[in-house]
Every structure is written in C-alpha cells, then in structure tokens.
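S.K.: A single structure is presented below for examination.
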Amino acid sequence: MSLDSEVSVSSSSGRDWFFPSPSFFRSSPSQYGRRFHTNSNTHSAPSSTYPSGIRHRRRVKFSRTPTTSSNEKPQISIVSDKPSAISKNNLNWLSQFGLQFALVTLTIVFLLLLLLRNTHLESQVNKLQGEILRLHACHQLDTLNVSSSTAHKSQDTHPCSCENFKRNLALFLSFMLLLIPLIIFKYIDYVSRSRLSENISEQVSLNKQIAYRVDVFLSVYPYAKPLVLLVATLLLIFLGGLTLFGVTTEDLGHCLWLSWTYVADSGNHASSEGIGPRLVAVSISFGGMLIFAMMLGLVSDAISEKFDSLRKGKSEVVEQNHTLILGWSDKLGSLLNQLAIANESLGGGTIAVMAERDKEDMELDIGKMEFDFKGTSVICRSGSPLILADLKKVSVSKARTIIVLAEDGNADQSDARALRTVLSLTGVKEGLRGHIVVEMSDLDNEVLVKLVGGDLVETVVAHDVIGRLMIQCARQPGLAQIWEDILGFENCEFYIKRWPQLDGMLFEDVLISFPAAIPCGIKVASYGGKIILNPDDSYVLQEGDEVLVIAEDDDTYAPAPLPMVRRGSLPKDFVYPKSPERILFCGWRRDMEDMITVLDASLAPDSELWMFNDVPEKEREKKLIDGGLDISRLENISLVNREGNAVIRRHLESLPLESFDSILILADESVEDSAIQADSRSLATLLLIRDIQARRLPYVAMASQTQGGNFSKGSWIGEMKQASDKTVIISEILDPRTKNLLSMSKISDYVLSNELVSMALAMVAEDRQINDVLEELFAEEGNEMHIRQADIYLREGEEMSFYEIMLRARQRREILIGYRLANAERAVINPPAKTGRRKWSLKDVFVVITEKE
C-alpha cells in the first residue's frame, strides 16, 4: 500500500487512475482475462518515476463525465461490442418465426405422410379387389380364358391408378387451400417486419392494413356484403366438392352438386356413408349453416335499414304538382286544414312537410289534429331546407307551391333563416315549377327576401298583418268573423278568372252579371296585370282583363244575362263625423310603432292611446324610437303610459276601464314562451277587465238586467255581456283551442291570429295573385272592408233585393259583399238569392269594400 501512495499526482491529472499489479496477477496472467478494453489514449508514466517492484497498469475509462482542463479536450469513447435493441428484436421474432414455421412444416409433412399412407392403403385395397374379381372370373370361366381376363385386368390397372391419383390430388389441394389463408393471416406480420431493417420508425402492420381495406370495402360499397357472401358460398361449395371428390368414388360434377345440397340443406348429409364422406358432409353442412345465418343477417339488416329509412323519412318523395311546406310551427295545423279544404274540389291532393324534426314525431302531432283531411295525403320528411340534397328529396322542383313557415322566437333570426331558405330554393339546378310563399316576421326584412327571390317569391308579413287587422276589428266589431269567412276556404274566398264574353262591358254591369259571385275588382292587362279594387263604374273591360270575384269555389260561378234591377237613390247623404276615441293596449308587441302609426292615421283628433304593460316608460320610448316612430309627429292621438301587470286585478282597477271605446289585449311575447301560456294570460286579462267593467255599471242597468231573468244561472256572463255593449275588446289568440272558450262566453270579439295567418298563407299558395288584394286591404292606404249601418242605403221596412242595395252602394263608391241581420250572429257573404226581394230593418248591417277614409 505504501507503494501506491508514491504514485505521482501530477501524472494523473485527467482522472486516470493507476492500480498496482499484485504478485499473483504476474504469476498467472493467462488464467484471468481482462475485464476492460485497452484504452488507446493511455499515457504511460516515465519508468524512472516508479520503483522497480511496481508495474505500470493500463488506464480504464468509467462512465463518468470527465473533467477537462484548459489544455485538454474531453475524449468520448464509444462502446460498440454490445448488441442493439433492434438486433435483439429481429433475432426474437426471427426465432419465433422459425419455430412456428418449423411447426407448420412438420404439420404439413405429417398430413402429407398421412395422405400418402391413405393413398397406399387405398391402392392395396384396389389391388385386392382386383384379385378378388380376377379369382371370381377364373372360377366362372374356363382355363382358356384366364389369359384374356389377365390381360383385361392389366388394362384396367392403369386407369384405376390414374383415378386414385386424381382423387388424392384433389384431397391434397383442398387441404392446402384451407391452410394457405391461415398461414397468410398468421405470418403476414412477420413478412412485413422482415422488410424493416433497423428502422425503428412506427409503421402499420400489413395485417392491420388488410383489415382496414376490407372494412372500407364493406362499409363504402353497398353491394360488398352480398358479394362477399356469394364468394364465400362458392368457395365453400368448391372446396367441399373437391374434398368429396377425394374421399368418394363419385365424379367431380356430382360431388359439387352434393356439396351444394349440403350447403343449402344441412339435413342432406344424413345419407352419407363412410367416415370420410360423413366428416366432409358434416363440415360442409356446418359451413352452410354459417353461410345461411350470415345471409339471414344481411337480409334482416337490409329490411330493417329500409324500414328505418322509411320510418325516419329518408326516402325520396316521388310526387308532382304537390304542395311543399318547409318548417314547423303552431300554424301548421290550421294551414293543413285550409289546404285540405281547398283540395276537396279536386278529389284531394298531396302535401309534403319537411322540417328538422323526427318523422315519427311529426306524424304523431299531425295525427292528433282534429279535422278531416278530405282525401288529402300528408307526407312527412326529416331534413333541412338549407341543404339541397334534402330539398331534392321532397321533389322541390316539381312542387306547384312552396310554403316557408317562420320559426318561433326571435323575429330577425326567423327572417334570416327564411332568407337563407329562399337562397337554397333559388339555387336548385332543375329550377322551380311553382312559386314560393314566405311567412315573414318583420316588415323591414320583406325587401331583402323579395330582392333575393325575385318574381318567384310572395311574402306574408304575419305579425304586422295581425296588428293592423286587430285595429280594424277593434274599431268595427264583427269584422273578425268576416275576415275568417273570406280568408278561409270553408265559405267564400277570392278568385280571379278571365271571361271573354264580358269584354266591352261596363264594370257597373259586370257587378250584376254573376248570380253566384260578387265582382270586386279587375286585373287590367294593359297595366301589366295590376289588380284594381273597386274600379269606376265607367271602366270598360278590355281584351285580356280578368275579373276578381268573391265566390264559394272556382267552379261554382259563371256570368249570366243581365237581370232587371231597379235603380234607386239613397235616403240621404250620410257624413259620419269623427269623434275622439280612447283606446287601451294591454301588453306589448314588437310592431307597436306600426300599430300606433295606423291608429294615428285613422282616428279623429284629440284621441288617446293608453299603453298598459310592465315595460318601463323610458324603455318603451326607446323601443318606439328604434322602430322608426317619431312621437312628436303624431297628429291625432296622444300617448298615455301606465306601468303594471295585466293579470293582477289591483293594477287593472287603477285604470278607467269603463271609459275606453276599444281595448286590445295583445299576446305579450316578452313574457310568455308558448302559445298556450300567452292565451292563458290573455284570457285571464279579458275576464278580469269584463268583471271590473261589470261591477262599475250603474245600479239601474244591473237591476234591469237581473229582472229580465236572462242570466239567472250565470249572472256574471250576463254582466260581462252588458259591459261588452259599451266597450269592444279584441283579444289576440294564438292557439285555436282557445276559440271555443271565447265564443261560448260571447264576451269578446276575438281575433285568431295564427289561424288567420294560416288562411292567408293557404290562399296565396293556391293563387299568388290574391296576395296583392290582401296587401291592399291590410295596408294604410287604398281600399278596406267596412261595416255600414242599414240606414245609409234604405228606409225602415223598405222591400229591396240585394242587387238593388248593391247599386245604391255604388253611388257611394262602395261594393256590397254581404250583410248581417239584426237577429243573426254571423254575417252572410255572397248571398245566394241576389234578385229576391225582402224587407230590411235599420238594425241590419252591411259589409262593403270602400276606400279608406
């Protein structure tokens, strides 16, 4: 140990250690091998530095980071005699592959030996059978014929051996054809790995690639599964027949037929004899059962997929001249009812409905609708109107009318979707045969839709139309029922038709030329087909002009010879002075500014409009200004704001309800989400207002009403009816089921908004020209419907015909279209007996089309 301490430190500055050599190392150096490789960079110390008994040892590099000095660079030694991980992996799978390949080879050799053994035994059996036949022949024949029989036997030996070789070859081929796929699928990964040298990058195995290709083939191509099943069946028949040919004495054709019978019917193998034929027959029958199980599965899946496609509405609608409805809303039921009534005269029709809903849900909702379709069939399909493929699925290019329903919810979003739907419809390559009727939610967006759709589009601004209609009905009680009769197809509606026999006739004479219709206007051909409502009596019909009439159906009227009608004069010239009115709005609508503008144009000066809702006053003014209303420019009305809840009695009692001429209960869209909830709120407000009004009636009126005994069982209804004679209340009703409640109580002249919009959509869908007529009747300017008192046209007890009153109304530039008797509940539009004379009462009222005052 003292010798080691004498080693100079300066000679090992590079972390090189020197070990002394023990004596037994020097004595037997060959007996112990070196544990470390010799470092080529070892620096030998000078021999003079060490004593004579000390031997210089080699330096060894350890796996430590060398500390380099300023004069020396670090040296890195690479050890390369250890095998890499890649080489070990290659050796592992090569050894496994060799072992498994050897096992497969031994199996094949064993099978071949068995096959050869079987062949040898079969040849021995054939030889023994030949010897038996020869001995039997020798016993029967004389000795002279032995040579000939021997020659005959020698001639037959060669064909028998050839036949045996063929059968053995067939048996061998059948086994090989069964083993080859197994070997390929078993060792295909090793083949793919053998192509990888030392590349350690990740690659997909060939087995997975083949499985992926098969999966793509089966999923992409529609006839892939039946084709695979057919190929599997043919392979089973071929392999089975080939195997039967090897184990039986039948020819190949008969063996193939037997194989088919085993595949087709698993019970046919019961007649097989022998171990070999029975094993093969059982195997073929088992494969046949699998084949038929797969076939039944494919057939069942195909049938289920087809029924599922039909159930979910994925199949194509092969129809022509049908009505197509895109979208789903609460108006669909009323719309289907009106279209079914319109198609009744044609023997029924076809209506296709496509919406982004499940087909079963749509059919279930339509099945719950309580009306008769009258021979019209409704077909539902699931899809989006924004996708051209879904539009083609409902034969959009062959439809005679396309109706686009507005969505429930935000008006701008609904109109934006309608705009995109129109863009999709105009992008159909085949073109459109019919016109497009679009239900709009906001009047400001109507221009954009017409700009995109062009001449193909007809718009019905539902919300604004209902608002203006409510104002008309509020100022003229009973007008709501008249609008329902005219817009619906159940009674009389508008029709336009050309009658060449009327050319050259004055419009005054045309008015009394139709016994079953009432002319209302002329479609002037010289004006580009413009419809003129209520033209002058002196207008002469020209060639190409068409007559606008109100009739029960398009085939129920025709011109007749002119009747003899006595012309009279009006009793006196009535001029109704306008008096200020007080109107109350309960609730809030998004088109409030439009309703205020219409009221300001129709009411007398110094009129008042009270707005009662839960919207703060500052927010109301902001909404009205944003809608384009300048409150300072209102000429005839002044706004009175009251804040409160319309379903709270205490808030309603703070209003002078008995002093209003008209009360409009609006469906408050900001509060309620569904039609039923909105109607419930409107109905509650209506009953509260009528009850408050009835309690504020004078005592004398209530006493006289009670003494009459008319309402002994329901005095509250009688009191409300008494109050309704003073104030007209119009309720905006969204759900048609609420109609019966209000009609039974008779306490409100209701407006069924959704049903009226559906009627307008159906009418424009059947004839797009009617849209111009409706737009003028609903607009601020032009003509409108009015209810007139009878004393304007006749005297008390005067006997006149309907035609005579019509000619008197023409002196006021009005077109008489119907009447309502004093003791009747409903008006009669387009009465049948127009020439029959009868006595009239001054309490009767007449319905006319006249210019707006």
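Residue 1 is the first one shown; counting continues down the chain.
Cβ coordinates are placed from backbone N, Cα and C, and glycine is handled just like the others.
No noted substitution is present; original residues retained.
Copying in the features that Swiss-Prot gives for the protein in this structure:
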MUTAGEN   Thr249 to Ile  In castor-15; no nodules formation or arbuscular mycorrhizal symbiosis
MUTAGEN   Ala264 to Thr  In castor-2 / Ljsym4-2; altered selectivity of the pore resulting in a defective calcium spiking. No nodules formation or arbuscular mycorrhizal symbiosis
DOMAIN    320-461  domain 'RCK N-terminal 1'
MUTAGEN   Gly383 to Glu  In castor-3 / Ljsym22-1 and castor-16; no nodules formation or arbuscular mycorrhizal symbiosis
MUTAGEN   Asp444 to Asn  In castor-13; no nodules formation or arbuscular mycorrhizal symbiosis
DOMAIN    580-752  domain 'RCK N-terminal 2'
MUTAGEN   Arg590 to His  In castor-17; no nodules formation or arbuscular mycorrhizal symbiosis
MUTAGEN   Val598 to Ile  In castor-7; no nodules formation or arbuscular mycorrhizal symbiosis
MUTAGEN   Pro698 to Leu  In castor-6; no nodules formation or arbuscular mycorrhizal symbiosis
MUTAGEN   Ala760 to Thr  In castor-14; no nodules formation or arbuscular mycorrhizal symbiosis
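Are these features on the surface or tucked inside, and what touches them?
M.R.: The Cβ neighbour count for Thr249 (mutagenesis position), using a 10 Å radius and every protein chain shown, is 9.
Within 10 Å of the C-beta of Ala264 (mutagenesis position) we count 14 further C-beta atoms, all protein chains included. In three-state terms derived from DSSP, Ala264 (mutagenesis position) belongs to a helical segment.
Sequence-distant neighbours of Gly383 (mutagenesis position) (same chain, six or more apart, CB under 8 Å from its CB) are Gly313, Met354, Ala355, Glu356, Asp390, Leu391, Lys393, Val394, listed in sequence order.
Every protein chain considered, the tally of other Cβ atoms within 10 Å of the Cβ of Asp444 (mutagenesis position) stands at 17.
In the structure as shown, the Cβ atom of Arg590 (mutagenesis position) sits within 10 Å of 18 other Cβ atoms.
Residues near Val598 (mutagenesis position) in space but far in sequence (CB under 8 A, at least 6 apart, same chain), listed by position: Gly467, Arg468, Ile471, Glu780.
There are 27 other CB atoms within 10 A of the CB of Ala760 (mutagenesis position), with all protein chains counted.
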S.K.: Per DSSP, how many helix, strand and coil residues does the domain 'RCK N-terminal 1' (320-461) have?
M.R.: 63 helix, 31 strand, 48 coil
S.K.: From the Cα of Ala264 (mutagenesis position) across to the Cα of Arg590 (mutagenesis position), what is the distance in angstrom?
M.R.: 73
S.K.: State the three-class DSSP label for Ala760 (mutagenesis position), counting H, G and I as helix, E and B as strand, and everything else as coil.
M.R.: helix
S.K.: Going by Cα-Cα distance, pick out whichever of the mutagenesis positions Thr249, Ala264, Ala760 is nearest to Asp444 (mutagenesis position).
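M.R.: Nearest by Cα distance to Asp444 (mutagenesis position): Ala760.
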S.K.: With H, G and I counted as helix, E and B as strand and the rest as coil, say where DSSP puts Arg590 (mutagenesis position).
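M.R.: In three-state terms, Arg590 (mutagenesis position) counts as coil.
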